[in-house]
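> Features from Swiss-Prot:
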- C110, C113, H136, C139: Zn(2+) 1 binding site (BINDING)
- C126, C128, C152, C155: Zn(2+) 2 binding site (BINDING)
- D231 to N: Diminishes ability to promote MHC-I internalization (MUTAGEN)
Amino acid sequence: MLKSRLRMFLNELKLLVLTGGGRPRAEPQPRGGRGGGCGWAPFAGCSTRDGDGDEEEYYGSEPRARGLAGDKEPRAGPLPPPAPPLPPPGALDALSLSSSLDSGLRTPQCRICFQGPEQGELLSPCRCDGSVRCTHQPCLIRWISERGSWSCELCYFKYQVLAISTKNPLQWQAISLTVIEKVQIAAIVLGSLFLVASISWLIWSSLSPSAKWQRQDLLFQICYGMYGFMDVVCIGLIIHEGSSVYRIFKRWQAVNQQWKVLNYDKTKDIGGDAGGGTAGKSGPRNSRTGPTSGATSRPPAAQRMRTLLPQRCGYTILHLLGQLRPPDARSSSHSGREVVMRVTTV
């Protein structure tokens with residue numbers, strides 16, 4: 001068996017050597033098609049049948065099915081429709097920018113949930129303007145219940161809300177509390193109970209006729225001092241943790257009560273700035289540090305009087321200080337006082 005396979009292999013090797021050396025080698029053709037298909041004239045002695053002869057020698061003379069990759073001639077079929085011309089990149093950027101601006105101007109969004117009016121009515125509860133102006137009432141109530149503050153964190157305006165009614169006790173919801181908040185609530189409750197009990201006992205033992213023997217005993221007098229000290233400690237603890245517990249109570253109240261949030265009314269805002277509400281502290285800071293913005297609405301006489309008053313006050317104060325000094329010190333420091341007055345005037 002092995003010998004027969006070796007003989008067959010040697011015979012095939014001899015045949016391959018003889019056929020490869022006796023026939024001229026075909027020139028390579030371009031991939032685009034047959035000889036001369038790319039625009040170049042075929043070489044002399046080069047036949048287009050060489051490739052077909054090789055295929056016939058390798059595959060045989062029987063017809064075979066050609067694959068997609070082996071088709072010599074392109075198949076005729078419907079051409080795809082031409083693609084529409086693309087606009088230049090600058091036009092695409094301008095189109096996207098204009099669409100985003102139009103969508104931002106036409107559809108305001110809630111600054112908490114980033115949803116539009118389809119999720120509910122949008123309110124404007126504070127002085128904030130721009131993209132942080134609107135919010136949904138349920139989103140605002142939920143934010144207040146999480147934060148515990150009824151003022152805007154940007155413009156510090158206190159929300160105008162109306163308490164409609166308290167929910168049914170069966171519908172009350174618990175709020176999320178941290179470990180520190182639970183400890184604060186426990187400290188307030190225990191301190192209040194101890195304070196009430198100790199003060200009640202002290203009042204009874206000091207006023208009741210039946211406790212006359214207790215007031216005369218030394219041990220009870222020591223207890224009076226200890227209870228008095230613990231009462232002071234409990235009062236300090238309640239004062240220290242009272243604000244935190246009150247904030248927790250306001251959070252719970254925001255969840256378990258029905259509210260109606262009112263829109264910001266500029267005419268009723270006494271402490272608001274004249275500009276009408278930019279977010280943050282820019283309004284009060286500008287009103288304090290920018291006198292030119294408010295001076296445009298004042299008459300010139302009032303503006304001049306306002307600028308002269310600080311200078312006259314400075315002169316008056318320096319004059320009084322100079323009169324209080326002794327005569328020798330006043331004469332020796334006359335030049336120094338002149339310098340101070342000039343600096344104040346500048």
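Keep in mind that glycine also has a Cβ here, set from the backbone N, Cα and C atoms.
Don't expect the noted substitutions in this model, because it carries the original residues.
How buried are the listed features, and what sits near them?
Close to C113 (Zn(2+) 1 binding site) in the fold, though at least 6 residues off in sequence, lie Q119, H136, C139, each with a CB less than 8 Å from its CB.
Cβ neighbours within 10 Å of C152 (Zn(2+) 2 binding site), excluding its own Cβ and spanning all shown chains: 20.
Counting only same-chain residues at least 6 apart in sequence, those with a Cβ under 8 Å from the Cβ of D231 (mutagenesis position) are L195, S198, I199, L202.
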> When DSSP states are folded down to helix, strand and coil, where does C110 (Zn(2+) 1 binding site) land?
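Assignment for C110 (Zn(2+) 1 binding site) reads coil.
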> In angstrom units, rounded to an integer, how far apart are the Cα atoms of C155 (Zn(2+) 2 binding site) and C110 (Zn(2+) 1 binding site)?
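A Cα-Cα distance of 17 Å.
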> Give me the CA-CA distance between C128 (Zn(2+) 2 binding site) and C110 (Zn(2+) 1 binding site), in Å, as a whole number.
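That comes out at 13 Å between the alpha carbons.
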> Would you list the other residues of this chain near Zn(2+) 1 - those whose C-beta lies within 8 angstroms of the C-beta centroid of C110, C113, H136, C139 - in sequence order?
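Here the non-site neighbours turn out to be R111, I112, F114, Q115, Q119, G120, L122, T135, P138, L140.
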> Give the distance between the Cα atoms of C152 (Zn(2+) 2 binding site) and C110 (Zn(2+) 1 binding site), rounded to the nearest whole Å.
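Spelling it out, the Cα of C152 (Zn(2+) 2 binding site) and the Cα of C110 (Zn(2+) 1 binding site) are 14 Å apart.
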> Which number gives the other C-beta atoms within 10 angstroms of the C-beta of C110 (Zn(2+) 1 binding site), all protein chains shown included?
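Other Cβ atoms within 10 Å of C110 (Zn(2+) 1 binding site): 21.
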